[in-house]
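Before any comments, here is the structure.
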Amino acid sequence: MYNGSCCRIEGDTISQVMPPLLIVAFVLGALGNGVALCGFCFHMKTWKPSTVYLFNLAVADFLLMICLPFRTDYYLRRRHWAFGDIPCRVGLFTLAMNRAGSIVFLTVVAADRYFKVVHPHHAVNTISTRVAAGIVCTLWALVILGTVYLLLENHLCVQETAVSCESFIMESANGWHDIMFQLEFFMPLGIILFCSFKIVWSLRRRQQLARQARMKKATRFIMVVAIVFITCYLPSVSARLYFLWTVPSSACDPSVHGALHITLSFTYMNSMLDPLVYYFSSPSFPKFYNKLKICSLKPKQPGHSKTQRPEEMPISNLGRRSCISVANSFQSQSDGQWDPHIVEWH
């Protein structure tokens, strides 16, 4: 621990605003990504490179969600960290690693769609699932190398009434952490915007009556990727850039401090919104979700014999039996139907 001049702003509203935001992000993000992971693990028989990228995006988002209860507890205690030095380092590292991983794989998904739409005959489109898995492992290694410094530094700051655990220093620039924070936004932003523009432009040039529906689906998908990315990451990057531009006059400024904390919560909401990417990635994903919803809404009435004939069974039992048959039919069709590509390019 160190006793540096950490910012401690009394009477601020951060501790009141952050817990509800993080709780909402945790509940919706864990639910959405949990359902997505179940779909990948139990209803996906044929894996393709794009499937591998989307699966790792869901893994990064789900792991980030696991960290949010600890940050919620931190804010509920008025920014007092009660778990010690090592858990603080591990928590901040896990948050940064999975946030960066989510950005990387969201960018890879956009780039993968770019090659399939704009350059359908490029060699990138013929790589095997094993090669895609190797690419994923390399990307995870780079992400870990870029964030491992958070494990090597002490982030606790002891004050009179609390012990803070923050990855950002609000008194001055933060060196490598600020560099990584900016790079992991602006580089992917350039790639995603480029891919979005080229996909939309290419599809509009090739627009034909028979392809209009596919064009709309592909355009909608890439626009969802771009909107989710910009909405979740631009506010926090802008807040940090404003601080760096105005420091030292903005050091420990309550409004600047509060803006950074609140906009950082938007980056966690990226993991809550990424299920929209899965939803628009394939027509089979909405079908999977709807079938789960239908089966969960069917009432259960125990106590009926298993040997009942269909004409003697209550409607609710017939509904349950139909749900089981629907689920089995979905699983048997998943080989060919749950393709994570929106469009089939010939």
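Any Cβ shown, glycine's included, is placed from N, Cα and C.
Annotated features in Swiss-Prot:
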MUTAGEN   Arg99 to Ala  Diminishes the response to L-lactate
MUTAGEN   Tyr233 to Ala  Diminishes the response to L-lactate
MUTAGEN   Arg240 to Ala  Diminishes the response to L-lactate
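Features as recorded by Swiss-Prot, highlighted on the structure.
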| residue | record | Cβ within 10 Å |
| --- | --- | --- |
| Arg99 | mutagenesis position | 25 |
| Tyr233 | mutagenesis position | 24 |
| Arg240 | mutagenesis position | 23 |
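In this structure the alpha carbons, written CA, of Arg240 (mutagenesis position) and Tyr233 (mutagenesis position) are 11 Å apart. If you take the Cα of Tyr233 (mutagenesis position) and the Cα of Arg99 (mutagenesis position), they are about 10 angstrom apart, rounded to a whole number.
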